[in-house]
Amino acid sequence: MKKIFMMVHELDVNKGGMTSSMFNRSKEFYDADIPADIVTFDYKGNYDEIIKALKKQGKMDRRTKMYNVFEYFKQISNNKHFKSNKLLYKHISERLKNTIEIEESKGISRYFDITTGTYIAYIRKSKSEKVIDFFKDNKRIERFSFIDNKVHMKETFNVDNKVCYQVFYDEKGYPYISRNINANNGAVGKTYVLVNKKEFKNNLALCVYYLEKLIKDSKDSIMICDGPGSFPKMFNTNHKNAQKYGVIHVNHHENFDDTGAFKKSEKYIIENANKINGVIVLTEAQRLDILNQFDVENIFTISNFVKIHNAPKHFQTEKIVGHISRMVPTKRIDLLIEVAELVVKKDNAVKFHIYGEGSVKDKIAKMIEDKNLERNVFLKGYTTTPQKCLEDFKLVVSTSQYEGQGLSMIEAMISKRPVVAFDIKYGPSDFIEDNKNGYLIENHNINDMADKILQLVNNDVLAAEFGSKARENIIEKYSTESILEKWLNLFNS
């Protein structure tokens, strides 16, 4: 029986895009009676709560499991020990003896030596979490992190107050992994699996060992690496029979064009395509570009699975233009604000609702203020219910400069919301038929984009017609059956 392991650095409740596509893929494979689970390599003390939240929100299928390198060794340690490590908690409490507590605010206290007045510790508590920082010569030297009053991690700090060493503890308080951290760049150095008495050169070596333990070396074992940073972990295992695939979810070009510079991680995946079973990209245009740019053959086009949900029952007549994405430079939300300015000058009734978080949010907020657009452009923050937000939009706009596919645009079209997007690599031209189910705009032509938005917000019949055709096109182009068939053909080839 086939079993699929999909790899990514981390999972979290506020991850979209690639993570959502992995969740959808897992569900579709499970529906086809092929277990498809997710493997992560980061450390989170609250992963149990994160997985519960993802499943409760309906993002992650109830059948999908998450395997994690730290959880694996933690469980071994849990099974090895029967009693709590009382010495650990005694060690911590002894350091707080003979101190004076000064409460700074609710849940925050500082501790001073009762004899010398020396600053000893800082404690911050919340409902379920607590941290204790210990100081020496007024400099932080250690932090103990607790969840539900149990220590799960200790961090050691250098003289510059940067983490240089970490220790991880099991449910009973016993250390199971410790590792050196490069204080300058955060890179993981020598790692010690205390529970197994093993030493590893770095995090890569540890994760390779873990994958070899987790995944049986059989043709029915299928590894799909979605996270580009995790690819070396899969690539370097000694599996001879298990299948290995890399997936590229983004444009592989370094810049907003195709001048020849490539992203380092994606380039590494592509250059090693012939040494694994294959590399998957999401659009045929990207596959053809890669074949022209690199001396490789094992490149395949398979779209993300698209979740076809019911269309909204009502058509939005209010003049609301929507946008949902990470607020990062590649999305060029600054251009969206310039478009909004042009639109509002001609029709002050139009509103722009922008959902997302990211590094450029403060810059965008200032642009909105500087252009006096506060009554028309609204930053709504991160949303856990994008489909509900789509129901409020009359149309969706994208100023993104490059995509792997453009899943958020596809989701809008499923909801019968026409999309106005710059014609960039890769994605929009695959599913937007200009002047039939949306508009493809010459990149950076903000005047044309503004004009097309005005046409749609002021013509209910046209917007509804485009929206209906958009949904029909997506359902026809991205059927679950055809996408699943491509994967199965690849596995069986």
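Each residue, glycine too, has its Cβ placed from N, Cα and C.
Heads up, this one's the original sequence, none of the swaps are in it.
Copied from Swiss-Prot, the annotated features are:
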- Gly17, Lys59, His249, Arg326, Lys331, Thr383, 403-411: UDP-N-acetyl-alpha-D-glucosamine binding site (BINDING)
- Gly117 to Arg: Forms monomers. No change in activity (MUTAGEN)
- Lys136 to Ser: Decrease in activity (MUTAGEN)
- Asn138 to Gln: Slight decrease in activity (MUTAGEN)
- Asn180 to Trp: No change in activity (MUTAGEN)
- His249 to Ala: Severe decrease in activity (MUTAGEN)
- Arg326 to Ser: Strong decrease in activity (MUTAGEN)
- Arg326 to Ala: Loss of activity (MUTAGEN)
- Lys331 to Ala or Ser: Loss of activity (MUTAGEN)
- Glu403 to Ala: Loss of activity (MUTAGEN)
- Glu411 to Ala: Severe decrease in activity (MUTAGEN)
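Of the recorded residues, Glu403 (mutagenesis position) and Gly117 (mutagenesis position) place their C-alpha atoms 58 Å from one another. Ranked by Cβ neighbours within 10 A across all protein chains shown, the mutagenesis positions Glu403, Glu411 are led by Glu403.
Here the recorded positions are Asn138, Asn180, Gln405, and the one whose Cβ sees the fewest other Cβ atoms within 10 Å is Asn138. The Cα of Arg326 (mutagenesis position) lies closest to that of Gly17, out of the binding-site residues Gly17, Gln405, Leu407, Met409. Gly17 (UDP-N-acetyl-alpha-D-glucosamine binding site) is 44 Å away from Asn138 (mutagenesis position) when you measure Cα to Cα. DSSP gives Gly17 (UDP-N-acetyl-alpha-D-glucosamine binding site) a coil state; it is part of no helix or strand.
Reduced to three states, the DSSP call for Lys136 (mutagenesis position) is strand. For the pair formed by Gln405 (UDP-N-acetyl-alpha-D-glucosamine binding site) and Glu411 (mutagenesis position), distance between Cα atoms is given as 12 Å, rounded to the nearest Å.
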